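Student: Got these off Swiss-Prot a minute ago, pasting:
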ACT_SITE  C61  active site, cysteine sulfenic acid (-SOH) intermediate
DOMAIN    4-170  domain 'Thioredoxin'
MUTAGEN   C61 to A or S  No enzyme activity
MUTAGEN   C174 to S  In reconstituted in vitro system retains no enzyme activity
MUTAGEN   C174 to A  Very poor oxidation activity of dithiothreitol and thiocyanate
MUTAGEN   C176 to A  50% reduction in oxidation activity of dithiothreitol and thiocyanate
MUTAGEN   C176 to S  Retains about 10% activity with tert-butylhydroperoxide. In reconstituted in vitro system retains 30% enzyme activity
Amino acid sequence: MPLLTIGDQFPAYQLTALIGGDLSKVDAKQPGDYFTTITSDEHPGKWRVVFFWPKDFTFVCPTEIAAFSKLNDEFEDRDAQILGVSIDSEFAHFQWRAQHNDLKTLPFPMLSDIKRELSQAAGVLNADGVADRVTFIVDPNNEIQFVSATAGSVGRNVDEVLRVLDALQSDELCACNWRKGDPTLDAGELLKASA
């Protein structure tokens, strides 16, 4: 399946996830208390930043996940939910988070796409059967507004994902390198100036 692109509807999903937050503070009576089911219907009216990484216990992936974690409040301020996805099990996610200092207090859920259904539907699976490093920004109408994919050896720029979300939410024409608070482009004024 080809990679989904701008204007496509993001696929429906129902996946087991490791909950977000400081796992050491969860009042868990049994292992299942660390997990939840997350569906595509869970965040109505919200923007979603859905990012896929190849595998847990790798080298580039935790740097990206930690970067999303550091900016989580910024995304929340923009009414956007971050959802991280890989083909690893929820138990692998748990073990990785428990062992990696930068992931221990991750504020958003880590979804397990162990059956590869969402990864396949989104077109992010590579020839090795793992997800490529892909980020989607999905609007409140479930329409994809941004897609970014990088080589496995290159981490994504989370600041750029936030910048693009700001630009999309401005609903204006935004020039190259535009940042929230910068003036937007006025097409009418630009047309007058060029006449």
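The backbone N, Cα and C atoms fix where each Cβ goes, glycine too.
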Student: May I ask for the distance between C176 (mutagenesis position) and C61 (mutagenesis position), taken between their Cα atoms and rounded to an integer number of Å?
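Tutor: Cα of C176 (mutagenesis position) to Cα of C61 (mutagenesis position) measures 27 Å after rounding.
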Student: Near C61 (mutagenesis position), how many other Cβ atoms are within 10 Å of its Cβ?
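Tutor: The answer is 22.
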Student: Tell me the Cβ neighbour count for C176 (mutagenesis position), meaning other Cβ atoms within 10 Å of its Cβ, over all protein chains shown.
Tutor: 4
Student: Could you measure between C61 (mutagenesis position) and C174 (mutagenesis position) for me? Cα positions, answer in whole angstrom.
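Tutor: Checking the Cα atoms of C61 (mutagenesis position) and C174 (mutagenesis position) gives a distance of 30 Å.
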Student: Return the average pLDDT for the domain 'Thioredoxin' (4-170) as a whole number.
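Tutor: Value for the domain 'Thioredoxin' (4-170), mean pLDDT as a whole number: 96.
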Student: Non-local Cβ contacts of C174 (mutagenesis position) (under 8 Å, 6 or more apart, same chain)?
Tutor: A167, D182, T184, L185
